[in-house]
Amino acid sequence: MSPARGDANASVARASGGSSNGAVTADEVVVQVDDSDENRENLRDRDRADKLEKLEKDAHARSQTQTQVQAPPVTVSSFRSANGDAIRAYRSETALTMKPRPRGSTSSTPTTTIPPLRPGRPSSPESPSLKRLSPRYSPTILASRTSRFSNRTGIRDSQSPSPILADEMVGRESLRKRPATSNTPAPKTPTPKNTEWTVDKIASALSVLAEEVPQNHSRLVNFLLEETEKRAPQPRHLSKTDPFAHMKSKAIDANRPRPEGVPTMDVKFKQHSGEYGKSRNSGRRFQYPVVCIKPDREPVPPYRFHHAEIRKNILALNSQLNFVPHLRDVDPNSAEEQKYSAWLMDLENLDSKSGFKIQPRSQKIAKRAQAEYAATLAPYLEPWLRKLNIEGCTKSNLIRFMASQPESDDSMTPQQKSNLLDTYSDDMGSPQAVRNASMFTEAWDRVFNDQSKLRRVALRDILMLDKNVEPIFDNKRAKDAPGSQKPPDEALMQKVIDALGSYTTLGCLICFSHDCEHGEIERDNQKRCFSLEEIGGLMPSLRRKWAAQIEQRQKTEGGSANAPPAHPPCRNECYRIHGTGDPNQQVPPWSENEVGTLEWMFATIGYSQTLRPECFVGAILGRPCWDVHRKLQELDLRLPPVEPRTIPKQKSLPWYDRRKKQLMSDWADATITHEHAVRELFAPCHHDGPCTAANGCPCASAGTHPVLCERFCLCTAEECPLKFTGCACHSSGKTCLQRQREGRPCICVQLNRECDPTLCKGCGARERADPENAYDEVLHSTGCQNVALQRGAAKAVVLGKSQLEACGYGLFAAEDIEEGEFVIEYTGELISHDEGVRREHRRGDVFDEENKVSYLFTLLEQEGIWVDAAIYGNLSRYINHATDGNIMPKIMYVNHEWRIKFTAIKDIKAGEELFFNYGDNFPNLTKKLVERNEQSGAETTPQQPKRANGAATQRATARKTTSKAKGEGIGFDDDDRDGNDSDPDDLWMGDQQQQQQQQQQQQQQQQQQQQQQQQQQQQQQQQQAQKPQPSTSHQPQSRAERSSTETGSEEISPDKQLRRENHDAQRQLLHQFQQQEQQQQQQQQQQQQQQTLPRKEPKKEELEEEIDLDAPRRSRLKRRLEALKGDSSSGGSANEQPPVKKPSRRGGARPGAGRKPKHRPPGAKGKDSKGKKGPSSSAGATTGAGSGESSGVNETGEEEVAVNGKSDSKDEAKEEETDKEKEEDEKVNEKDREKGRDSLSSPTEEPIAFLPVTKSAPSPAKKQASSPTKISDSNRTTSKNTSSNNNNNTNNNNNNNNNEFPSPVISPRKTRSSDHLTNSQPAALSPSATTRKRKASDLTSDTHLSAAGKGSDPSTMTTTTTTTTTTTSSSSSSSSSSSSSSSSSKAQPILEEKGDDDDENNEPITSPLKRQKTSSSLSSSHSMSVFSEAKEGVNGAVPGSGRNLRSSGVKVDSSGLNSTSLSQERGEKHEKHEKEKPKEKKGEKERERERDRSEEADEELLPMDRSMRKRQKPARYRDEGE
């Protein structure tokens, strides 16, 4: 056969298997090529019109007679297999052979056998899809469907043409190449005949074309299956026999009884069918015998969510419930199914409240099927339009027609409609095209949008999937319609804005990418990028840039803005050398895109001195520089005029200096920049003028407190006082820390942000924030230490089973971590709070609500932004909860994004589990769950031990809550470390020593509780459980032990005698449970009187009279006594333990109450106790009964004073009042007024602050002795020597369970009490401090001193300040023996004193350490001075100086047993003081003489009156100490 010429008779037939009706049953195609002379002759006659007309009629007649043939062969006019050309088929009805070739037949013509064109094509009759398109249609080649398991020789190779393409080519040729009429020769490319299309014809044609969709889908699936089978791996079985092939089912008939002793399992098989895949109820149940296996290994903890590891947070849109969560199979019409359905309704209601359109599940399934069907039909639209060849009916015209319909107005905005019409304005058709588009749309909806079909889709749904239509409905920037003629500069800027619109909208200002995770989700559930649109768009940024360039050029050159550039000419034939070049030189013409690039680059470069647009654009486009310069002159491009900037001078803020880069005092109260959780998010400011609230600056008017302007704001440091300019740290040594060796702390650290590599230039943050230097330890050993998150070098951590029972997994440290080091970042999806609530509810198990797992973390509470680490996150999601954790989360501001950083708060060894206190870090749902389980756990959980060595308490659990809660917090069982079931070989839980210590500790605590219950029969258990102490701490002694220790002592110290006398005077006011110990005090009192001088014993009536005097200044005290009596009487029934007197903010049962604060102006009136300010506020009168006696520091830093017993009534005290004492009181007041002693203390004095420490130096008792300490009347004490024992004995006497806090310690520096927020710390008061501060508080208090018995150090003493109506007898009478032993194990309480330089006379500060040296010159023991001062406090003498020794008349030697006249001691001190008089200052002499004059009236003054005088410490004590 000649491949170049001739129209050979080629017939395509199938090798039949002997079918009578000519059906095709063969698996191969046979092509017969007829190259005979007769055929050639027929080709010559083809051009004759009469011959063709006759042949056409004959062919038409034959086609009607052979309609029964299923697969007729097709004649191929030419077949070129040698060169691989495509098949070309010419319709020749004369050569058409309709007979199938029988099996085994022969022919004289050569026959060529080829494989089928398309494997797997089903055997079917001629496709009517193409036959109905034209009456002159000829059948195309139809290949038979090969079996998937047939011979591989019939599979098409990759080089063979696609059968779909071949069909389409044959169809096109058949439609296009029609025979010419008999009078005219046939043209080479005949013009198709125009068809008058109607809606019915189009619908019929679309119905035929629709049949291709399932056929092509089946071909595609078959092809994919066969290709997969070819690439399937070979089986690698060890044996060719299948051991399970002959295995029979061991199912037991459910109707038969179960065999005894054989465990079985019920299995139900369900078949899902019907609409939407619902299961049938006719499932059969089978029973299978099973063998229960218990492995020797511990099972791996289960978890529900497998996370995808991410390094940074990612944005997540609000998502609707797309599928129904499957928890487990439930029986139909059961209670579980109803509960499950109700839960699904709750999920849908949450979506509805969030703004989503809720549809029934059936509609959702139908809509999903509709979307899938639309995606399937979308690729067929354009090919079908080309086949139908309808005039003007193109896809563009269909989109324009869709946009112009009235029903489209409801689904699109006018702007979107305008954008659609403008986008497809280039292909505007004729009116006939519009009519055809309307007919095609109607026909499409008739065929594919039938309401009776499950899968239906409208033409609009197909067109909306177009790649040009979808972005228009995605909030794309609208293009301005062409308007009137604009000036050249405005027209240029409009072109630049249009050209750079995508960069302006999508370009991120942080990472400079166009698809990143920076930005936020708007309310319409659309992402808003952090781009130039956030700061006003492109034009404001360009204008500011031009203005800055002009100012810089004027400063450097002093010329105009059009001055020549300073940089040298470029090497690309620069225009500065060649000008506009040779005009005769041929250059390529400029395209439209090149001109646009030149325009927007010209505007972007602006007035730069270092870069010219000619040189830059020439390098980009590959053109000579002079060519670009010539084009610029042709275009005559000019920038719009720029107004010069006027920078007004702005003063620095009082709390922030942008030039010094530091924060001033009280900055935390002036701004909320550092409080990320409560601040609001504002777009960077881009206004004109200064950044002030009056000018509308969002940064300056951010609520009541401004925030600093960030580097993305368009303001500058010259004009904005709020502009953040980075830190001023240097790069030598380790810098950017909270506490630095030199200079102020880093401002970035203070503001809870990491150093900005752009702004912080001195500390080296740029090099250390580079990820390439993340593991360069040498570089990070110096310089900035505040770029941990930007560095991204987390500590090595591993995942393992948590130490908390039923908690699943936990995170463990794989290396040693020092305190303050960065551990890991908490990453996840950034979601809104509404989305977080829905996700939390979806993940819950409706059948097991207690087992909920939460991975939500509150990032910005004010803005409602959470971090969800359930699906996307890192290993930090496994960190569990503990009250005392070893790491702490912190929200940091890092380059305009907020991130969560975990830092170690203590040293962590490798292998320790990481914990942190969830607290308020987790959102509402988790928080409520935690609180609920805490309440349930507190009610049902016994006391849990605390881990030894100060480790974190494991009673709190992780975020993974469970119904097995038995502990506090969220509630789980005790840690295995606290039990007896821990494995000693376990790496994480083998700690036998700690377990033994905890067991011993539990036994000791139980014994102590039993002893306390026996001694305190009327006392019930306290409301709060006793908190455990480490095994190394000292356990308080019980009352029985202290009583036995004191009664067994052979000798009584003088200071104990004073306490007995004081208790005897108040014996009738004590609680009932203290009466037994009062009898022991009376016996010891007789022995004490033999060793001490006789003294007047205060009577009960006198003490009551001091409380209930009718003077106006005691009115506040009366109200407090009444409140105290009411509280004690009401709370006594429930808990008979004496109430604890709780101090108010400015008053209460504490020394120095009622004094003016420092910030209070003189003459300012205090407020009464009815909820107002004042020294006797009833708010701090008492605490709840049963809370235990305690002594410490309240929330304002002032001392809490322990109060025992009950107060007597006001009337009873008045009845016992005597006239003689009234007269004495009036005389004393008269003397005070004469001597000017009624003045209050200086309002500049401040109360005492306590500093907690962990341990104290075990110094000997004699070294601790010091001179009597001076007590200021402004709520300060300076007792150092007795503070440790005071604290121990106060706790032992008042609250045996209150040993959880460390003892307060003296700090020699000045400290405000408000600087320390230590709550409920024991207060240690010296005798002089107790008496003096008691007088200042309108509450007549007595001083109880506790001294050691025989064998005890007399320097270890305790004072407990209590009111007369609520004092303790025996509880504070026998604590010296325990205090001496506890002083070595517990911290020495040392009180902090504010120096006298803050007082009126500005005396220098006296260190408590210096006062210790004074004891050697005053007395030989510390107990002497304390005893003398305490005695003076009870009898009326003013303590605080050496004159108390003279008035008391008692001297005690170093052993505390021998006594002499105190007047002699006073005389010795006076003589020594006279020798040192030249050293004293004038002010000190005057104050000393005033104190000497006041000593005569000290015995007569009431404690309340004495408290109103200011007492200064004699200077001689300081001189002697120095």
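Yeah, the Cβs are placed from backbone N, Cα and C, and that goes for glycine too.
These come from Swiss-Prot:
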type	residues	note
MUTAGEN	Pro325 to Ser	Impairs allosteric activation by H3K27me3
MUTAGEN	His326 to Ala	Impairs allosteric activation by H3K27me3
MUTAGEN	Asp329 to Ala	Impairs allosteric activation by H3K27me3
DOMAIN	658-780	domain 'CXC'
BINDING	Cys685, His687, Cys691, Cys697	Zn(2+) 3 binding site
BINDING	Cys727, Cys748, Cys755, Cys760	Zn(2+) 7 binding site
BINDING	Tyr809, Lys852, Ser854, Tyr855, His881, Lys927	S-adenosyl-L-homocysteine binding site
MUTAGEN	Glu840 to Ala	Leads to loss of the autoinhibition and enhanced catalysis toward all the methylation states of H3K27; when associated with D-852
MUTAGEN	Lys852 to Asp	Leads to loss of the autoinhibition and enhanced catalysis toward all the methylation states of H3K27; when associated with A-840
MUTAGEN	Phe922 to Ala	Leads to a complete loss of activity
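Features as recorded by Swiss-Prot, highlighted on the structure.
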| residue | record | Cβ contacts under 8 Å, 6 or more apart |
| --- | --- | --- |
| Pro325 | mutagenesis position | Arg842 |
| His326 | mutagenesis position | none |
| Cys685 | Zn(2+) 3 binding site | Cys691, Cys697, Pro698, Cys699, Cys709, Cys713, Leu714, Cys715 |
| His687 | Zn(2+) 3 binding site | Asn695, Gly696, Cys697 |
| Cys755 | Zn(2+) 7 binding site | Gly726, Cys727, Cys736, Cys746, Cys748, Cys763, Ala765, Ala769, Cys784, Asn786, Val787 |
**Asked** Minimum Cβ neighbour count within 10 Å among the mutagenesis positions Asp329, Glu840: which residue?
**Response** Asp329
**Item:** Which of Lys852, His881, all recorded positions, has a Cβ with the fewest other Cβ atoms inside 10 Å
**Value:** Lys852
**Request:** Report, as a single number, how many Cβ atoms besides its own are within 10 Å of the Cβ of Cys748 (Zn(2+) 7 binding site).
**Result:** 26
**Request:** Please spell out the DSSP helix, strand and coil residue counts for the domain 'CXC' (658-780).
**Result:** 15 helix, 7 strand, 101 coil
**Message:** Limited to the domain 'CXC' (658-780), I'd like the whole-number average of pLDDT.
**Reply:** 88
**Request:** Select the closest residue to Cys760 (Zn(2+) 7 binding site) from the following recorded positions, measuring between CA atoms: Asp329, Tyr809, Glu840, Lys852, Tyr855.
**Result:** Tyr855
**Prompt:** When you tally the Cβ atoms that lie within 10 Å of each candidate's Cβ, which of the binding-site residues (Cys691, Cys697, Cys727) has the highest tally?
**Reply:** Cys727
**Request:** For His881 (S-adenosyl-L-homocysteine binding site) and Lys852 (mutagenesis position), determine the Cα separation and express it in whole Å.
**Result:** 14
**Prompt:** If you measure from the Cα of Tyr809 (S-adenosyl-L-homocysteine binding site), which of the mutagenesis positions Asp329, Glu840, Lys852 is the nearest?
**Reply:** Lys852
**Complete:** Integer Å value for the Cα distance linking Lys852 (mutagenesis position) with Glu840 (mutagenesis position) is 9
**Complete:** Apart from the site residues Cys727, Cys748, Cys755, Cys760, the 8 Å Cβ neighbourhood of the Zn(2+) 7 centroid comprises Gly726, Cys729, Cys736, Cys746, Ile747, Val749, Arg753, Glu754, Asp756, Leu759, Cys763, Ala765, Cys784, Asn786
**Asked** For Tyr855 (S-adenosyl-L-homocysteine binding site) and Glu840 (mutagenesis position), what Cα-Cα distance in Å is obtained after rounding to a whole number?
**Response** 9
**Item:** Zn(2+) 3 site, defined by Cys685, His687, Cys691, Cys697: further same-chain residues with Cβ within 8 Å of the Cβ centre
**Value:** His686, Gly689, Pro690, Thr692, Asn695, Gly696, Pro698, Cys699, Ala700, Cys709, Cys713, Cys715, Cys720
**Request:** Could you measure between Asp329 (mutagenesis position) and Glu840 (mutagenesis position) for me? Cα positions, answer in whole angstrom.
**Result:** 22
**Asked** Rounded to an integer, what is the Cα-Cα distance in Å between Glu840 (mutagenesis position) and Ser854 (S-adenosyl-L-homocysteine binding site)?
**Response** 7
**Message:** These are the binding-site residues: Tyr809, Tyr855. Which one scores highest on other Cβ atoms within 10 Å?
**Reply:** Tyr855
**Asked** What kind of secondary structure is Pro325 (mutagenesis position) part of, going by DSSP in three states?
**Response** coil
